[in-house]
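Asker: Straight from Swiss-Prot, here's the annotation block:
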type: MUTAGEN; residues: ARG43 to Ala; note: Retains 45% of wild-type activity
type: MUTAGEN; residues: ASN56 to Ala; note: Retains 65% of wild-type activity
type: MUTAGEN; residues: GLN58 to Ala; note: Retains 20% of wild-type activity
type: MUTAGEN; residues: HIS64 to Ala; note: Retains 20% of wild-type activity
type: BINDING; residues: HIS64, HIS81, HIS86; note: Mg(2+) binding site
type: MUTAGEN; residues: TYR158 to Ala; note: Retains 10% of wild-type activity
Amino acid sequence: MIYPYKGKTPQIAASAFIADYVTITGDVVIGEETSIWFNTVIRGDVAPTVIGNRVNIQDNSILHQSPNNPLIIEDGVTVGHQVILHSAIVRKNALIGMGSIILDRAEIGEGAFIGAGSLVPPGKKIPPNTLALGRPAKVVRELTEDDIREMERIRREYVEKGQYYKALQQQRTSCADKKELP
């Protein structure tokens, strides 16, 4: 469901895929070829949420903000299943592992990898191209070429899947308009 909030309506690129049972409210911008997967909630009712191009926000994630602290997700970011992002900045091509929590004013550097289940506390800065793990998250090493290739593969896969599902949605809508279901 897409809901306006106090005069702000989500702006979603035509090429973005928004799965069924996603809720998006208020001051939210979603870029080209971005995919938002099932049961995700993106609330822009406190401050803006800006999501770049070719981002994937996987199932059951929650995105929100604190007053005067927007949530910014740059191009090419992967957000794993059941992630909580709250008033953070996630730089280009980063990957946030499943079940992680990224809190207010944290900044995830370009190409950084946050391991599954990690907690990045308020204000913490994770350097570019590093792997951070734990609760609280600590940098454990620089990323390898294999890590970087795998992150790129995941990004490409989610863009392709998103476009596939987008085409299915359009086909379903077209059939429903004609009162024909496949």
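Placed from the backbone N, Cα and C atoms, the Cβ positions cover glycine too.
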Asker: Out of these mutagenesis positions, ASN56, GLN58, which one has the fewest other C-beta atoms within 10 Å of its own C-beta?
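Answerer: If we count Cβ atoms within 10 Å for the mutagenesis positions ASN56, GLN58, the smallest count is at GLN58.
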Asker: Return the member of ARG43, HIS64, HIS81, TYR158 nearest to ASN56 (mutagenesis position) in space, with distance defined Cα to Cα and candidates limited to these recorded positions.
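Answerer: Ranked by Cα distance from ASN56 (mutagenesis position), first place goes to TYR158.
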Asker: Measuring Cα to Cα, how far is HIS86 (Mg(2+) binding site) from ARG43 (mutagenesis position) in Å?
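Answerer: Cα-Cα distance, HIS86 (Mg(2+) binding site) to ARG43 (mutagenesis position): 10 Å.
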Asker: DSSP secondary structure for HIS81 (Mg(2+) binding site), reduced to helix/strand/coil, please.
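Answerer: In the DSSP reduction, HIS81 (Mg(2+) binding site) maps to coil.
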Asker: Would you list, in sequence order, the mutagenesis positions among ARG43, GLN58, HIS64, TYR158 whose CA lies within 10 Å of the CA of HIS81 (Mg(2+) binding site)?
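Answerer: Checking Cα-Cα distances against HIS81 (Mg(2+) binding site), the mutagenesis positions within 10 Å turn out to be GLN58.
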Asker: Given the mutagenesis positions ARG43, GLN58, HIS64, which lie close to TYR158 (mutagenesis position), meaning Cα to Cα within 10 A?
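Answerer: Cα within 10 Å of TYR158 (mutagenesis position): GLN58.
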Asker: Expressed to the nearest Å, what is the distance separating HIS64 (mutagenesis position) and GLN58 (mutagenesis position) at their Cα atoms?
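Answerer: Computed Cα spacing between HIS64 (mutagenesis position) and GLN58 (mutagenesis position) is 15 Å.
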Asker: Rounded to a whole number, how many Å is the Cα of GLN58 (mutagenesis position) away from the Cα of ARG43 (mutagenesis position)?
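Answerer: Distance (Cα to Cα, whole Å): 15 Å.
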Asker: What does DSSP call TYR158 (mutagenesis position) in the simple three-state scheme?
Answerer: helix
Asker: Which number gives the other C-beta atoms within 10 angstroms of the C-beta of HIS64 (mutagenesis position), all protein chains shown included?
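Answerer: Looking across every protein chain shown, the total is 18.
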Asker: Near HIS86 (Mg(2+) binding site), how many other Cβ atoms are within 10 Å of its Cβ?
Answerer: 19
